[in-house]
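As given in Swiss-Prot:
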- Lys25, Lys33: ATP binding site (BINDING)
- Leu255, Ile256, Gly257, Ser273, Ala274, Leu275, Leu276, Asp277: NAD(+) binding site (BINDING)
- Lys25 to Arg: Decreased localization of SQSTM1/p62 to damaged mitochondria; when associated with R-33; R-66 and 122-R-R-123 (MUTAGEN)
- Lys33 to Arg: Decreased localization of SQSTM1/p62 to damaged mitochondria; when associated with R-25; R-66 and 122-R-R-123 (MUTAGEN)
- Lys66 to Arg: Decreased localization of SQSTM1/p62 to damaged mitochondria; when associated with R-25; R-33 and 122-R-R-123 (MUTAGEN)
- Lys287 to Arg: No effect on localization of SQSTM1/p62 to damaged mitochondria (MUTAGEN)
Amino acid sequence: MCSFFLVLLLWQNMAVPPTYADLGKSARDVFTKGYGFGLIKLDLKTKSENGLEFTSSGSANTETTKVNGSLETKYRWTEYGLTFTEKWNTDNTLGTEITVEDQLARGLKLTFDSSFSPNTGKKNAKIKTGYKREHINLGCDVDFDIAGPSIRGALVLGYEGWLAGYQMNFETSKSRVTQSNFAVGYKTDEFQLHTNVNDGTEFGGSIYQKVNKKLETAVNLAWTAGNSNTRFGIAAKYQVDPDACFSAKVNNSSLIGLGYTQTLKPGIKLTLSALLDGKNVNAGGHKLGLGLEFQA
C-alpha cells in the first residue's frame, strides 16, 4: 500500500512541459523584461473585493508622439473553472474571451476569443484548446477568418528535463501547411538550453543560466539560411536587493541596452531604461524609456 502511494506521488510530481510558445521563455525574459526603449509607459492593476480585476495601460512613443492605451477587465469564477475577460484599446477594438479549465477533463483548457472593430467592421473569432499532463502539452487553435479558417497545432513532449516540440499552421484557403517549426531543448531549475528551426530556413538557439539567487544570464543566437549575417546577443539581470534590479544586454550590432527597476513602495514600481548605439556614442539618437506600474 505504501509503495502504491509513493508511485502515485511521484507520478503527480512529474513536470508538465511548457507550451510551444513558452519554450526558451526564461532566456527571452532576461532580454526583454525591464526595458521600454523610446516609451513613456503607465500601468495600473487593481482588484476588487469580489475578485474583479482591472488592468489599464498607456504608452507614448517619444519619437512619433503616438499614444496607445488599453483596458482589460477579468473575472474568475473559480468554482466552475471559468474566466471572463473583456478588452478594449485605443484602436477601438473590442475583445471578449471566455475560458474554461479543468472541468471537462483534468488538464483540458478551452477558450473562445473574439474581437470586433466598429471603425472597420472587422470581426475575428478563435477557438483555442490546450491539454497538458505529465510529459505532454498539446495545443490546437482554429482562427476563423473571412478568407478561410486556419488551424495552428503544437505539441511538446518532455522527459527528465529534455524537451521536443513541433508547431504547424494550416490554411484551409490555400490547402497547405504555411508554417512548420521544430524545437529541442533541455531544462532544469537553473539551466535551460533551447534550439529551434522555423520553416527550415531560420535557425535559433538560446541558453539561460541562473548563476545564483541574484544573477541571471542569457545568450541567444540566430541566423537565416542563405544569409551570412549571424545575430548574437548576451544579457544579464542582477537583483541588487529585494526592491531593485539592474539589467543589461548587448548584441553584435553594438546596441547596448540598460535597465533599472526600483520598487518605490509596495505596489509602486519605477523602470528606467536606455538604448545606446555603441558605434556612435557621441552622435546622439539614443533611446530612453520610463515606466511606472501601480498595483493595488
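Cβ atoms are placed via backbone N, Cα and C, with glycine included.
For all the noted positions, this structure keeps the original residue and models no substitution.
Structural mapping of features recorded in Swiss-Prot.
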{"residue": "Lys25", "record": "mutagenesis position", "DSSP class": "helix"}
{"residue": "Lys33", "record": "mutagenesis position", "DSSP class": "coil"}
{"residue": "Lys66", "record": "mutagenesis position", "DSSP class": "coil"}
{"residue": "Leu255", "record": "NAD(+) binding site", "DSSP class": "strand"}
{"residue": "Ser273", "record": "NAD(+) binding site", "DSSP class": "strand"}
{"residue": "Lys287", "record": "mutagenesis position", "DSSP class": "strand"}
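For Leu255 (NAD(+) binding site), the nearest neighbour among the mutagenesis positions Lys25, Lys33, Lys66, judged by Cα separation, is Lys33. Looking at the residues that bind NAD(+) per the record, Leu255, Ile256, Gly257, Ser273, Ala274, Leu275, Leu276, Asp277, the two CA atoms farthest apart are separated by 14 Å.
What surrounds the NAD(+) site, by Cβ distance within 8 Å of the Cβ centroid and not counting Leu255, Ile256, Gly257, Ser273, Ala274, Leu275, Leu276, Asp277, is the set Phe37, Leu258, His286, Lys287 from the same chain.
Cα-Cα distance from Leu276 (NAD(+) binding site) to Lys25 (mutagenesis position): 25 Å (rounded to the nearest whole number). It is Lys33, among the mutagenesis positions Lys33, Lys287, whose Cβ has the fewest other Cβ atoms within 10 Å in the structure shown.
Taking all protein chains in view, 16 other C-beta atoms sit within 10 angstroms of the C-beta of Ile256 (NAD(+) binding site).
Each of the mutagenesis positions Lys25, Lys66 was ranked by the number of other C-beta atoms within 10 Å, and first place falls to Lys25.
Sequence-distant contacts (6 or more apart, same chain, Cβ under 8 Å) of Gly257 (NAD(+) binding site) comprise Tyr35, Phe37, Ala235, Ser247, Ala248, Lys249, Val250, Ser273, Ala274, Leu275, Leu276. In terms of Cα spacing, the recorded positions Lys25, Lys33, Lys66, Asp277 that come within 10 Å of Lys287 (mutagenesis position) are Asp277.
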